[in-house]
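Engineer: Handing you a structure now.
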Amino acid sequence: MKMVSRITAIGLAGVAICYLGLSGYVWYHDNKRSKQADVQASAVSENNKVLGFLREKGCDYCHTPSAELPAYYYIPGAKQLMDYDIKLGYKSFNLEAVRAALLADKPVSQSDLNKIEWVMQYETMPPTRYTALHWAGKVSDEERAEILAWIAKQRAEYYASNDTAPEHRNEPVQPIPQKLPTDAQKVALGFALYHDPRLSADSTISCAHCHALNAGGVDGRKTSIGVGGAVGPINAPTVFNSVFNVEQFWDGRAATLQDQAGGPPLNPIEMASKSWDEIIAKLEKDPQLKTQFLEVYPQGFSGENITDAIAEFEKTLITPDSPFDKWLRGDENALTAQQKKGYQLFKDNKCATCHGGIILGGRSFEPLGLKKDFNFGEITAADIGRMNVTKEERDKLRQKVPGLRNVALTAPYFHRGDVPTLDGAVKLMLRYQVGKELPQEDVDDIVAFLHSLNGVYTPYMQDKQ
């Protein structure tokens with residue numbers, strides 16, 4: 001028995017020595033790299049402090065594509081575990097945009113701020129299996145508070161609106177502004193062109209055909225129907241509040257509203273016109289429209305001018321004054337108790353990490369299936385998403401995060417339009433993005449909160465402009 005105990009003790013001592021030796025090497029490696037010169041590349045001391053924190057904690061190991069890894073990465077077993085962490089970490093969050101913004105003294109994106117805030121608040125990063133070896137990676141309460149204070153400062157400086165109540169200025173979301181500056185004459189033209197079916201090949205389909213302003217800015221179909229009954233490959237996103245998207249279309253292939261407006265008229269399975277010349281030839285026959293157009297655009301009809309006018313009109317398609325916006329502005333009675341609970345659950349369960357900002361989304365491109373692989377079945381070109389634009393492998397199956405404003409009015413959901421209810425959409429997100437299930441009562445509370453995002457659209461009245 002004594003011999004067994006002695007062998008066990010020797011074995012444990014050996015393990016401890018190996019662990020301490022490896023941890024000591026890792027500490028030396030981490031400490032050395034944290035002092036490298038590029039951490040000091042920003043001209044702003046506060047930015048340098050954040051950059052130093054990210055480097056010291058080793059965030060770039062898993063959240064950038066090309067970090068220098070420690071020597072123990074090549075040990076069998078450790079390599080497989082680290083490869084898994086790196087793959088999941090880089091898929092979930094790319095730190096490069098944050099570093100670039102800090103180095104250039106520019107605002108960090110809201111979606112990135114929201115993600116960093118969540119892992120700081122809930123103390124999920126760095127994970128325990130990482131800090132077990134990387135002692136320098138542990139985050140102290142003081143460091144956590146400093147990062148959260150930096151996030152609050154970024155929000156206050158770059159994102160918070162002046163009419164947000166003081167107690168809500170550090171929320172991961174902001175209210176929709178009451179109006180945006182626009183050119184009234186261009187808006188009038190854009191309104192007419194948005195509803196003009198002559199932009200389509202057979203003069204039967206207008207922009208409003210798939211983006212109805214009396215139906216949540218969508219057509220309510222799984223995918224849209226184009227000229228001649230052609231079936232589109234993807235669900236039509238709402239036109240309301242699209243001005244707040246970082247880029248347009250699910251895959252972000254259009255940088256601006258104007259770029260987006262130029263897509264459907266020439267798309268063979270949407271409006272199917274062969275060229276702008278074909279469209280202009282029809283518009284030229286309308287003397288009233290032509291006169292009105294020349295007053296605003298003396299050079300006359302062109303694809304650029306037509307889409308410029310439509311984009312200007314689309315800037316008016318915003319929906320402020322939802323119950324949630326009123327709450328953000330200080331009306332505590334604007335939300336029910338259930339909706340307030342739902343909003344807290346929305347934040348607790350990471351929803352706001354992607355669905356933040358003014359429209360609770362529209363600011364980043366994310367993959368479906370962070371915690372569990374999503375079964376797409378046969379993958380289509382539309383499913384490929386952002387990769388169609390960037391050609392980057394990391395962007396495969398990523399879509400622009402849809403905004404949640406008026407989401408109760410825009411079923412069916414997701415880019416395939418294959419989820420008919422909000423209840424189903426919430427449960428799918430929880431399962432595949434968060435990796436959990438919630439009691440039905442909690443799901444109901446989140447759905448109730450989502451209903452509070454229904455805003456007010458004031459229809460454009462052309463005769464009053």
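Cβ coordinates come from backbone N, Cα and C, glycine included.
None of the noted substitutions appears here; every position holds its original residue.
Annotated heme c 1 binding site per Swiss-Prot: Cys59, Cys62, His63, Met125, in sequence order. Look at Swiss-Prot and you will find 42-155 tagged as domain 'Cytochrome c 1', backed by sequence analysis. According to Swiss-Prot, the feature domain 'Cytochrome c 2' maps to 185-287. Taken from Swiss-Prot, the feature domain 'Cytochrome c 3' covers 337-454. The annotation that Swiss-Prot gives for the mutagenesis experiment Met82 to Ala reads: No change in activity using either ABTS2(-) or hydroquinone as electron donor. Here Swiss-Prot describes Met125 to Ala as a published mutagenesis experiment; the accompanying note says: Decrease in activity using either ABTS2(-) or hydroquinone as electron donor. The NT heme is high-spin with a lower reduction potential than in the wild-type. The mutant is thermodynamically more unstable. Where Swiss-Prot documents His134 to Ala as a mutagenesis experiment, the accompanying text is: No change in activity using either ABTS2(-) or hydroquinone as electron donor.
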Engineer: Would you mind reading off the Cα separation of His134 (mutagenesis position) from His63 (heme c 1 binding site), to the nearest angstrom?
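Structural biologist: Cα-Cα, rounded: 16 Å.
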Engineer: For the heme c 1 site given as Cys59, Cys62, His63, Met125, which other residues of the same chain have their Cβ within 8 Å of the site's Cβ centre?
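Structural biologist: Those within range, site residues removed, are Lys57, Gly58, Asp60, Tyr61, Gly89, Phe93, Leu95, Pro126.
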Engineer: Between Cys62 (heme c 1 binding site) and Met125 (mutagenesis position), how far is it from one CA atom to the other, in Å?
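Structural biologist: Met125 (mutagenesis position) has its Cα 11 Å from the Cα of Cys62 (heme c 1 binding site).
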Engineer: Using DSSP and three states only, what is Cys59 (heme c 1 binding site)?
Structural biologist: helix
Engineer: Using a Cβ cut-off under 8 Å and a sequence separation of 6 or more, which residues in the same chain sit near His63 (heme c 1 binding site)?
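Structural biologist: Expected: Gly89, Tyr90, Ser92, Phe93, Asn94, Leu95.
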Engineer: Treating G and I as helix alongside H, and B as strand alongside E, what does DSSP give for the domain 'Cytochrome c 2' (185-287) in helix, strand and coil?
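Structural biologist: DSSP composition of the domain 'Cytochrome c 2' (185-287): 40 helix, 4 strand, 59 coil.
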Engineer: Sort the residues of the domain 'Cytochrome c 3' (337-454) into helix, strand and coil with DSSP and give the three counts.
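Structural biologist: So the domain 'Cytochrome c 3' (337-454) is made up of 55 helix, 10 strand, 53 coil.
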Engineer: Across the domain 'Cytochrome c 2' (185-287), what is the average pLDDT of the model, as a whole number?
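Structural biologist: Mean pLDDT across the domain 'Cytochrome c 2' (185-287) comes out at 98.
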Engineer: Give me the largest Cα to Cα distance among Cys59, Cys62, His63, Met125, the residues the record lists as binding heme c 1, in Å as a whole number.
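Structural biologist: Pairwise Cα check on Cys59, Cys62, His63, Met125 gives a maximum of 12 Å.
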Engineer: Going by DSSP, is Met82 (mutagenesis position) part of a helix, a strand, or coil?
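Structural biologist: Going by the DSSP assignment, Met82 (mutagenesis position) falls within a helical segment, counted as helix.
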Engineer: Within its own chain, what residues at least 6 apart in sequence put their Cβ under 8 Å from the Cβ of Met125 (mutagenesis position), listed in sequence order?
Structural biologist: Cys59, Val119, Val139
Engineer: Are there any residues at least 6 positions away along the chain from Met82 (mutagenesis position) with a Cβ closer than 8 Å to its Cβ? List them or say none.
Structural biologist: Tyr61, Leu69, Tyr73
Engineer: When DSSP is mapped onto helix/strand/coil, what comes out for His134 (mutagenesis position)?
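Structural biologist: Its secondary structure by DSSP: coil.
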